[in-house]
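See below for the structure under consideration.
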Amino acid sequence: MLNSANTTAPSLLSAYGLNSYTSSNSGSVTKAAESTETAVADSASNKHEANQIRSGDFSIDSAIKKAADKYGVDEKLIRAVIKQESGFNAKAVSGAGAMGLMQLMPSTASSLGVSNPLDPQQNVEGGTKYLKQMLDKYDGNVSMALAAYNAGPGNVDRYGGIPPFQETQNYVKKITSVYYA
């Protein structure tokens with residue numbers, strides 16, 4: 001990834017296959033290059049963020065699209081949850097026993113009809129179904145749904161909002177910052 005703080009406009013332009021021009025009689029080309037540098041850096045940053053929430057695995061991407069379509073949940077939200085939960089590691093198992101891409105607890109997985117939480121298709125299907133249930137329960141409030149996904153709906157209800165658990169508060173902030181970017 002290009003580091004715009006240490007990169008000149010001409011080198012940024014060159015990196016994206018664009019031409020760089022200089023002019024001794026006018027600052028307008030320099031200003032245009034600086035504008036382009038900012039635009040290219042912003043574009044690079046946005047592309048970098050988008051790439052961070054791609055699995056790079058066609059079968060996982062396909063499972064995400066299928067679940068998003070089936071449950072009416074934004075694909076970008078599902079990807080942001082997976083990125084936070086497992087870093088797109090289908091074999092991830094937490095210390096608490098949560099498993100797979102969307103880190104389903106065994107009892108939750110079972111209640112969602114997921115027989116193998118380490119199977120990417122089943123995990124994404126079950127995790128998205130659960131995320132949709134939380135979105136419905138909290139009237140589409142993404143932050144509340146994410147808090148419930150992480151800490152359980154009982155805790156969200158008990159505290160009347162995002163629980164005062166540092167882990168849950170950080171979880172919601174991290175996912176929403178990627179999702180709303």
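A Cβ is built for glycine as well, from the same backbone N, Cα and C atoms used for every other residue.
None of the noted substitutions appears here; every position holds its original residue.
Here the structure is a predicted model, which means the values were calculated and not measured.
Annotation of the mutagenesis experiment Glu85 to Gln in Swiss-Prot: Lacks both muramidase and transglycosylase activities. In the structure as shown, the Cβ atom of Glu85 (mutagenesis position) sits within 10 Å of 23 other Cβ atoms. In the three-state DSSP scheme, Glu85 (mutagenesis position) is classed as helix.
Here Swiss-Prot notes a mutagenesis experiment, Glu85 to Ala, with the remark: Lacks both muramidase and transglycosylase activities. Confers a defect in swarming motility.
Residues or ranges marked as active site by Swiss-Prot: Glu85.
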